[in-house]
Amino acid sequence: MASSLVFVALVGALCFTLANAQHHYDEHKTTRMVWCTKSQAEQYKCQNLTVAIERDRALFDEVFLNLTCFMAYSADECIHHIDREKAHITTLDAGDVFTAGRYNSLIPIMQEKLEGGFADYQSVAVIKKGSLPDLNNLRDMRNKRVCFPWVGSLAGWIVPIHTLQREGGMEVVDCNNQVKTAASYFNNSCAVYSLSDKHNPIGDNSDKLCTLCTGKIPGGRCSSADPYFGYEGAFKCLLEKGDVAFLRHSTVNEMLQTTEFKNIAPDTFELLCRDGRRASINDYRQCNWGQVPADAIVTSSARSFSDRKQYQQFLKRIAELYSDGTRDDQSRQGGQSFNSRNNINDQNAYGQFDNNDPYRTQNQYDQYRSERLDSSFAEERNQQDGTNTSILYEKFRIFESKRYGKPNLLFQDSSRALTVIPEDDQSFTKYLGPAINFIYGIRECPVPAMTLCVTSENELDKCIKMRTALKAHLLKPELICKKMHSHINCMQFIEAGKADISVFDAGDVYTGGLNYDLVPFMSEVYNLGEPEYYVVAVAKEDDPDTELTYLKGKNTCHTGINTAAGWTYPMALFISNGWIRPYGCDSVRAAAEYFTKSCVPGAISNEYNTGVPYDSMCDLCHGTSYRYCRRDASEEYYGHTGAFRCLVEGGGHVAFMKHTTVMESTGGKRKEWWARNALNDDFELLCTDGTRAEIQDYKRCNLGKVKANAVVTRGGVNYNETQMNAYINLLTYAQQLYGRKEVDAFSFSMFSSPIGHYDLIFQDATRQLQVIPPNKRRYDAYLGSDFMRARRITDCYAGASQLALSVGLLLVGSLVAML
């Protein structure tokens, strides 16, 4: 008896546990779904769907979800809202599915199916029959007026542009901007979004691809509000203004079934094949430009598998209840009970009771007002009990839109069903399949890669992060990072074609141009608004004995041997004014004989000092092991900030640097321990007249103005303008995306360095990169006469080179005179 009671108790406990578990499972089931709509008309159709679902709630059984509609104004807005979980699902063109998946982690969970069970469209080029007799092959597409659905649509933009790049002679003008490439190829056209921020990131697109667009309302031209937006809009554009329209194979027949175009015969149009021949509209299987997947329903990948499963079951039931795969759009029973206007701006476009009027705000809050759907019901006989009782049955159709004033709302009108995408296939790559080759192919660049040469491990780390950041946005050419032993090595590798670019100080721009035919093509810009900076001498405020006109016996801190601010300008000043003995043009010996101790990174390297090495030139340097006195970021006292650090903690009396360095490193702007207690007022500028000035007074108290650091590449016989333009293009887009200063652990900034490091690749003071005009892309033209004169004073080889050039010119002049 006791054992029986125990058994009963165990069974009861088990049942309670199972029931409780089921209760908790039900508790965690999602109960609602928010649908993001992309227009006012689509919002109205969605609201009609919510009422239909509420009426037929019993037919959904356990798969029912409370559906609400969230209105946006474009696919991009919906992608943004779903990514931030303000909405749950929307339908997207295959081109937008790529964008949503690649950049916002959205995934496709269901796909539309067309008549016959097909899940693909053919991309076709449509022309008016008998037009364009001069168009015999794809190369003849140049200078034609073209109608595109929108920039980024797979069938209407990506496939045609990709095809013309490979077969139609369309040259890539901008590796990272398809709109510029298309604008240089076609005549005036209409491609909606060609001036949007997304497709015009640096704001220099031509409006050529918006010229045919016809939007009138403010903000309506060349946007989703333009009458020529979408596949149906591109069809209208072809009828009224264009030579060619890129459409889906179903678009023409869909449009000819509408009231607006029902009097136009299908044979008014024909397809343009890739081989130049023409074909009938229905011959799209043999005459198309490529195959693309049908539209998909997407949601956030952050949604659980359980949520996605519920969405699929709910949407599948909607498609079953509210679709008619065999319907005839022209003779649908009860169809006349709907408002079938085609233009949403027509008099009755807002329905019998104006209840989808965007200016009637109450409709946004009262989604279930009965009068709103009065026009969506028809009177039918009750077929269940055989009586003549009249009952209103809703005639809602999920794959029909013309009653709402516009076609293809929520779903394409050519769709007949929805198919579930299995969990393992819920990614944009698997959904797109082979069509993804069109998307990546359109982004190919005639210059495949750009190799950046750096000189330290820290710079290499930053370069790799930069490569990852650029790759995330699919920017081309691909960035490759290469670390070399020194800047001289980088010059040699660039000249030999083993590297492509590097960022050099003005002194290295000189060396690279003189000895290796390198040319500067982009320069950094600091706080002056021009690619230049002031060279300043800085001393401590509590060290009044240090004076610029007499530094004998002092300890000095320099940015590096042969650098402009840290060596060439100050040494030229001292030598030219007779403050130190010149020893001919041997500035290293002059400094070693005059200063007691210094840190001049690179001073004992035979790459930079071909004369006698003086150990005192590195006595203040801080690098350990092989890093000691190296002319790169591995030496802690290298560069402008390194020279300032040498002054702060390394025993220096004076440091030579650019005018922004002190302000960048004091007042808590740097977190490193050596800079924590440093304030602007602790330091002063040394002026050439022996006086001092405040740090901010650099315009009056300086050693001269020098050109900013520059990005260099090959010149001379190896000069390649296509490559240079591709490098300029990549760096321009890179700074647009990553030029900000405010960074965190999860973001990248081109013009910032990690805590503990400074001026990696680019100067931390950089605000932007500026393209150097073509007439300044020689080292001497860029650097200017002041720098060239200073270099001749401090560098024996510079003087010899200049002398040889002058003698050569003199001989040529004499020969000409004799002739």
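Using the three backbone atoms N, Cα and C, a Cβ is placed for every residue, glycine included.
Long-range Cβ neighbours of Tyr231 (mutagenesis position) (same chain, at least 6 residues apart, Cβ-Cβ under 8 Å): Pro149, Ser153, Ala155, Gly156, Leu247, Arg248, Thr251, Asn408. The DSSP secondary structure for Tyr231 (mutagenesis position) is helix. Swiss-Prot lists Asp93, Tyr121, Tyr231 with the feature Fe(3+) 1 binding site.
The annotation Fe(3+) 2 binding site is assigned in Swiss-Prot to Asp505, Tyr533. In the three-state DSSP reading, Tyr533 (mutagenesis position) counts as strand. When Cβ atoms from all protein chains are considered, those within 10 Å of Tyr533 (mutagenesis position) total 29, not counting its own.
Residues annotated as domain 'Transferrin-like 1' in Swiss-Prot: 33-373.
What Swiss-Prot lists as domain 'Transferrin-like 2' is 450-796, and the listing cites sequence analysis.
In Swiss-Prot, a published mutagenesis experiment is listed as Tyr231 to Phe, annotated Reduces iron binding; rescues Nrx-IV/Nrx mislocalization and tube overelongation in trachea of knockout embryos; when associated with 798-A--L-819 del.
Record note (Swiss-Prot) on the mutagenesis of Tyr533 to Phe: Abolishes iron binding and endocytosis by epithelial cells; does not rescue Nrx-IV/Nrx mislocalization and tube overelongation in trachea of knockout embryos; when associated with 798-A--L-819 del.
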Problem - Asp505 (Fe(3+) 2 binding site), number of other Cβ atoms within 10 Å - result: 27
Handout entry: Between Tyr121 (Fe(3+) 1 binding site) and Tyr533 (mutagenesis position), the C-alpha gap once rounded to whole angstrom
Key = 58
Exercise for the section: List the other residues in this chain whose Cβ sits within 8 Å of the Cβ centroid of the Fe(3+) 1 site residues Asp93, Tyr121, Tyr231, in sequence order. Expected result: Ala94, Pro149, Ser153, Leu154, Ala155, Gly156, Leu247, Arg248, Thr251, Val292, Asp295, Gln412
Exercise for the section: Measure the Cβ-based neighbour count of Asp93 (Fe(3+) 1 binding site), defined as the other Cβ atoms within 10 Å of its Cβ. Expected result: 28
Exercise for the section: Quick one: pull the CA-CA distance for Asp505 (Fe(3+) 2 binding site) versus Asp93 (Fe(3+) 1 binding site), whole Å only. Expected result: 49
Exercise for the section: Starting from the Cβ of Tyr121 (Fe(3+) 1 binding site), draw a 10 Å sphere and report how many other Cβ atoms land inside it. Expected result: 30
Fill in the blank from the handout: Tyr121 (Fe(3+) 1 binding site), DSSP three-state class -> strand
Fill in the blank from the handout: The rounded CA-CA distance in Å from Asp93 (Fe(3+) 1 binding site) to Tyr533 (mutagenesis position) is 50
